[in-house]
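Asks: Mind having a look at this structure? Questions to follow.
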Amino acid sequence: MKLTCVVIVAALLLTACQLITALDCGGTQKHRALRSTIKLSLLRQHRGWCGDPGATCGKLRLYCCSGFCDCYTKTCKDKSSA
(Lines of atoms letter the chains of each structure in order from A and count residues from 1; the text may use other names and numbers.)
(Lines give C-alpha, C1' and ligand atoms only; values in the text may rest on other atoms or scores of the structure.)
Protein backbone atom coordinates (compact mmCIF):
# COMPACT_ATOMS: atom_id res chain seq x y z
CA MET A 1 0.00 0.00 0.00
CA LYS A 2 2.80 2.42 0.90
CA LEU A 3 4.63 1.62 -2.33
CA THR A 4 1.51 2.37 -4.37
CA CYS A 5 1.12 5.74 -2.64
CA VAL A 6 4.78 6.60 -3.29
CA VAL A 7 4.41 5.73 -6.98
CA ILE A 8 1.24 7.82 -7.29
CA VAL A 9 2.85 10.83 -5.56
CA ALA A 10 5.96 10.51 -7.76
CA ALA A 11 3.82 10.40 -10.91
CA LEU A 12 1.88 13.47 -9.79
CA LEU A 13 5.09 15.39 -9.05
CA LEU A 14 6.57 14.52 -12.44
CA THR A 15 3.36 15.58 -14.18
CA ALA A 16 3.33 18.86 -12.27
CA CYS A 17 6.97 19.52 -13.19
CA GLN A 18 6.23 18.93 -16.87
CA LEU A 19 3.26 21.29 -16.76
CA ILE A 20 5.27 23.99 -15.01
CA THR A 21 8.08 23.63 -17.54
CA ALA A 22 5.62 23.83 -20.44
CA LEU A 23 4.09 27.00 -19.03
CA ASP A 24 7.52 28.60 -18.46
CA CYS A 25 8.56 28.11 -22.08
CA GLY A 26 6.30 30.96 -23.14
CA GLY A 27 5.79 29.57 -26.64
CA THR A 28 9.46 29.58 -27.63
CA GLN A 29 8.99 26.38 -29.65
CA LYS A 30 6.05 27.65 -31.71
CA HIS A 31 6.64 27.56 -35.44
CA ARG A 32 10.20 26.31 -35.01
CA ALA A 33 10.29 24.97 -38.58
CA LEU A 34 9.13 28.29 -40.00
CA ARG A 35 11.79 30.17 -38.09
CA SER A 36 14.51 27.82 -39.29
CA THR A 37 13.51 28.33 -42.94
CA ILE A 38 13.59 32.08 -42.45
CA LYS A 39 17.03 31.83 -40.83
CA LEU A 40 18.28 29.68 -43.70
CA SER A 41 16.94 32.16 -46.24
CA LEU A 42 18.62 35.05 -44.44
CA LEU A 43 21.87 33.10 -44.18
CA ARG A 44 21.85 32.45 -47.90
CA GLN A 45 21.19 36.12 -48.61
CA HIS A 46 24.11 37.29 -46.51
CA ARG A 47 26.57 34.72 -47.84
CA GLY A 48 25.93 35.55 -51.48
CA TRP A 49 24.06 32.36 -52.36
CA CYS A 50 21.65 33.81 -54.83
CA GLY A 51 20.30 32.68 -58.15
CA ASP A 52 20.22 34.48 -61.46
CA PRO A 53 16.96 34.84 -63.42
CA GLY A 54 15.64 31.39 -64.34
CA ALA A 55 17.24 29.60 -61.39
CA THR A 56 15.05 27.48 -59.10
CA CYS A 57 13.98 29.26 -55.92
CA GLY A 58 11.53 28.96 -53.04
CA LYS A 59 11.51 27.57 -49.52
CA LEU A 60 14.82 25.96 -48.55
CA ARG A 61 16.13 26.62 -52.04
CA LEU A 62 18.23 29.28 -53.61
CA TYR A 63 17.47 32.92 -52.84
CA CYS A 64 17.06 35.12 -55.93
CA CYS A 65 19.67 37.86 -56.39
CA SER A 66 16.91 40.14 -57.72
CA GLY A 67 14.74 39.35 -54.70
CA PHE A 68 11.84 38.18 -56.89
CA CYS A 69 10.87 34.49 -56.84
CA ASP A 70 7.83 33.53 -58.93
CA CYS A 71 5.69 31.46 -56.56
CA TYR A 72 4.00 29.55 -59.41
CA THR A 73 7.01 28.53 -61.48
CA LYS A 74 9.47 28.56 -58.54
CA THR A 75 12.03 30.42 -60.64
CA CYS A 76 13.91 33.66 -60.10
CA LYS A 77 12.68 36.65 -62.07
CA ASP A 78 14.56 39.73 -63.19
CA LYS A 79 13.58 43.03 -61.53
CA SER A 80 12.46 44.44 -64.86
CA SER A 81 10.13 41.49 -65.60
CA ALA A 82 8.55 41.41 -62.13
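Any Cβ shown, glycine's included, is placed from N, Cα and C.
For Trp49 to Ala, Swiss-Prot lists a mutagenesis experiment annotated as follows: 10-fold decrease of affinity to Nav1.2/SCN2A. Record note (Swiss-Prot) on the mutagenesis of Lys59 to Asp: 280-fold decrease of affinity to Nav1.2/SCN2A. For the published mutagenesis Leu60 to Ala, Swiss-Prot gives the following note: Small decrease in affinity to Nav1.2/SCN2A. Quoting Swiss-Prot on the mutagenesis of Tyr63 to Ala: 53-fold decrease of affinity to Nav1.2/SCN2A. Here the residue is the original one, but Swiss-Prot notes a mutagenesis experiment at this spot, Ser66 to Ala: Small decrease in affinity to Nav1.2/SCN2A. Feature annotation from Swiss-Prot assigns protein binding site to Cys71. Under its mutagenesis entries, Swiss-Prot includes Tyr72 to Ala, Asp or Arg with the note: No change or small decrease in affinity to Nav1.2/SCN2A. Listed in Swiss-Prot is the mutagenesis experiment Thr75 to Ala, annotated as follows: Small decrease in affinity to Nav1.2/SCN2A.
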Asks: With an 8 Å cut-off on Cβ-Cβ distance and a minimum sequence separation of at least 6, pull the same-chain contacts of Thr75 (mutagenesis position), or say none.
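Replies: Once residues fewer than 6 apart are set aside, Thr75 (mutagenesis position) is near Pro53, Gly54, Ala55, Thr56, Cys57, Cys69.
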Asks: Can you count the other CB atoms that lie within 10 A of the CB of Tyr72 (mutagenesis position)?
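Replies: The answer is 5 other Cβ atoms.
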Asks: Just the number: how many Å between the Cα atoms of Tyr72 (mutagenesis position) and Ser66 (mutagenesis position)?
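Replies: Distance (Cα to Cα, whole Å): 17 Å.
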Asks: Between the Cα atoms of the residue listed as 'protein binding site' and Tyr63 (mutagenesis position), what distance do you get, rounded to the nearest Å?
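Replies: Roughly 12 Å, rounded to the nearest whole number.
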Asks: If you draw a 10 Å sphere around the Cβ of Cys71 (protein binding site), how many other Cβ atoms fall inside it, taking every protein chain shown into account?
Replies: 8
